[in-house]
Amino acid sequence: MNGHLEAEEQQDQRPDQELTGSWGHGPRSTLVRAKAMAPPPPPLAASTPLLHGEFGSYPARGPRFALTLTSQALHIQRLRPKPEARPRGGLVPLAEVSGCCTLRSRSPSDSAAYFCIYTYPRGRRGARRRATRTFRADGAATYEENRAEAQRWATALTCLLRGLPLPGDGEITPDLLPRPPRLLLLVNPFGGRGLAWQWCKNHVLPMISEAGLSFNLIQTERQNHARELVQGLSLSEWDGIVTVSGDGLLHEVLNGLLDRPDWEEAVKMPVGILPCGSGNALAGAVNQHGGFEPALGLDLLLNCSLLLCRGGGHPLDLLSVTLASGSRCFSFLSVAWGFVSDVDIQSERFRALGSARFTLGTVLGLATLHTYRGRLSYLPATVEPASPTPAHSLPRAKSELTLTPDPAPPMAHSPLHRSVSDLPLPLPQPALASPGSPEPLPILSLNGGGPELAGDWGGAGDAPLSPDPLLSSPPGSPKAALHSPVSEGAPVIPPSSGLPLPTPDARVGASTCGPPDHLLPPLGTPLPPDWVTLEGDFVLMLAISPSHLGADLVAAPHARFDDGLVHLCWVRSGISRAALLRLFLAMERGSHFSLGCPQLGYAAARAFRLEPLTPRGVLTVDGEQVEYGPLQAQMHPGIGTLLTGPPGCPGREP
């Protein structure tokens, strides 16, 4: 027993393996990234068997199984000691799989090889939980032959997860797999309710390690820290930038990319978002695009992490917003005026509640409902999209209120910008890891780290397993390692990391680069005759790009990431508080346009101008308050790239 425990401990202490993290050798050009992010070939029929075989279990004294791999799932049927008439839990959808690896026994006399899959199925209460399953390849007399069979299955499964084609009649070997992508993770450790770093460490990092992705990680420390970093980033060394926070951090990243002299190349860098903030609108849209049911909190994070592990980019529209002072910024989400922006900014003091702050802010806003006089002008879309009334309403997300964290002790530091620091959680601020860092992240145990499913799912055995040394990146060996925090100074970032050294005079203001707004005349000048103008008293005006205004608010249910449209929604004065509340309740299902509210208006546009005529008010861009006054905006279709998972992956959940 002592030997077994010691072996398991040694397994957890195995050294990091080098993750080069590229989709090919040499610098990463836009062409290389485009090929890597290209949509996969048309999928095979979901029921077409790709592989079939008989395997044992781990430990060896367990039952035996017949495995069948299709393009959508791994089918498992127990053969011995007692065949199953009706297999229970014998279907593992690939939509729930983060990755797989091959393993070998530490016993020299064991000629079997093993492959392990990492899954995140839903439990009885609907929440996801991590589970592993390990299968024993023992049909051949030698370890080399059994290892080849285990690698064949692991390679085929990985190809399906990443949308890579399998050879029709060719041999399936690890050579089919490209080198793993290298991601830069930017984490706001105080995001949302102060859980961002905890969730990143406990859920995100293990999952992307299981997927075999290479990553480096840095925690943001101040306002516009992320913007400064990406402004000087060596883009050729990275295949994607992923923010672990709310919508505000991605706003900084995109504006930093567009503020570079090489913005035309920089804006094509794939970006992703893993929701750990209080405002997770884009993540809600990604979740819906991936086919998952609406979710909040940790469940939404796990859904988006699964999609990130699958890879795959999607064109992303970006809105260029010119403010009254002439400065310009870029939006991927929304421009709001009136009730929505009032709630967003005035609910700041309730940020510790997470997304529930908006519910409370809405109730308080209804109690003091204001109207604003203004003028909205827009250039109608050349081709109008389908009616904004959805064919059917979307299901509501489960409540996040049960995920309230323990209160964190206060920390003595100056307040930071809302997109950088939301709660004073006392956590270290490590710098980005360099290759060969001596302090690796905790290694995942082979058969645990999370709850196991009951029954035939793998458990600890008498002969612990170790990673197959011939595989490029077994799970649990992330390249990212966290340095000790640097006191009172800027983090030391090695030149090999591909990151710029932060400088005090880095530009953090409005963007001076980016595409020209050829549809917009200068602010204050007359608009062309083909524009439509509305003037009057409004309760709110919202210009939104994706479908979601919040993780559980579907403001434009028909919107797509690359439809080239800005979706204008407004509510005129005269609406009652009860009717406005009904609109927002219906927005949780995306059915608010079907209520027939006479004050609710909608238009699809390519550009718009908003001129507030009320002397006081609040304007927000992507949830961030901007200067109050006239503004105008133009949509630039598909100039960005968003990591969303492969098209059509996964199918709508049952």
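Backbone N, Cα and C define each Cβ position, glycine as well.
Per Swiss-Prot, the feature domain 'DAGKc' maps to 178-325. The helix, strand and coil residue counts that DSSP assigns across the domain 'DAGKc' (178-325) are 64 helix, 35 strand, 49 coil.
A sphere of 10 angstroms centred on the C-beta of GLY623 (ATP binding site) encloses 25 other C-beta atoms. Classification of GLY623 (ATP binding site) by DSSP places it in coil, neither helical nor stranded. Residues or ranges marked as ATP binding site in Swiss-Prot: 188-190, 220-224, GLU252, 277-279, ARG351, ARG357, 622-624.
The 10 Å shell around the Cβ of GLY212 (mutagenesis position) contains 27 further Cβ atoms across the protein chains shown. One mutagenesis experiment catalogued in Swiss-Prot, GLY212 to Glu, is accompanied by this note: Decreases SPP production in nucleus. Abolishes increase of histone acetylation. No effect on association with histone 3.
Just so you know, the Cβ of THR220 (mutagenesis position) picks up 29 other Cβ atoms within 10 Å once every protein chain is counted. What Swiss-Prot notes for the published mutagenesis of THR220 to Ala is this: Loss of location to cell membrane. Not secreted. No effect on kinase activity.
Residues or ranges marked as substrate binding site by Swiss-Prot on the basis of similarity to another entry: SER245, GLY246, ASP247, GLY248, ASP344.
As annotated by Swiss-Prot, active site, proton donor/acceptor applies to ASP247, with the evidence given as similarity to another entry. All protein chains considered, the CB of ASP247 (substrate binding site) has 25 other CB atoms within 10 Å.
Experimental mutagenesis is annotated in Swiss-Prot for SER387 to Ala, with the remark: Strongly reduces phosphorylation levels.
While the structure shown retains the original residue, Swiss-Prot records the mutagenesis experiment SER437 to Ala with this note: Reduces phosphorylation levels.
The annotation that Swiss-Prot gives for the mutagenesis experiment SER466 to Ala reads: Reduces phosphorylation levels.
What Swiss-Prot notes for the published mutagenesis of SER477 to Ala is this: Reduces phosphorylation levels.
THR614 to Ala appears in Swiss-Prot as a published mutagenesis result, with the remark: Abolishes phosphorylation. Under the three-state DSSP scheme, THR614 (mutagenesis position) falls in the coil class. Within the same chain, residues at least six positions away from THR614 (mutagenesis position) with a Cβ under 8 Å of its Cβ are TYR372, ARG373, GLY374.
Within 10 Å of the C-beta of GLN223 (ATP binding site) we count 18 further C-beta atoms, all protein chains included. Summarised as a single figure, the pLDDT of the domain 'DAGKc' (178-325) averages 93.
Residue density at GLY248 (substrate binding site): 24 other Cβ atoms are found within 10 A of its Cβ, drawing on all protein chains shown. Neighbours of THR220 (mutagenesis position) among the recorded positions GLY212, GLY246, ASP247, GLY248, ASP344, GLY623, defined as a Cα within 10 Å of its Cα, are absent: none qualifies. Of the recorded residues, GLY248 (substrate binding site) and GLY623 (ATP binding site) place their C-alpha atoms 7 Å from one another.
Across the fold, the C-alpha of GLY623 (ATP binding site) and the C-alpha of ASP344 (substrate binding site) stand 7 Å from each other. Recorded residues GLY277 (ATP binding site) and GLY246 (substrate binding site) have their alpha carbons 4 Å apart, per Cα-Cα distance.
Counting in whole angstrom, GLY246 (substrate binding site) lies 25 from GLY212 (mutagenesis position) by their C-alpha atoms.
For SER245 (substrate binding site), the nearest neighbour among the recorded positions ASN188, GLY212, GLN223, judged by Cα separation, is ASN188.
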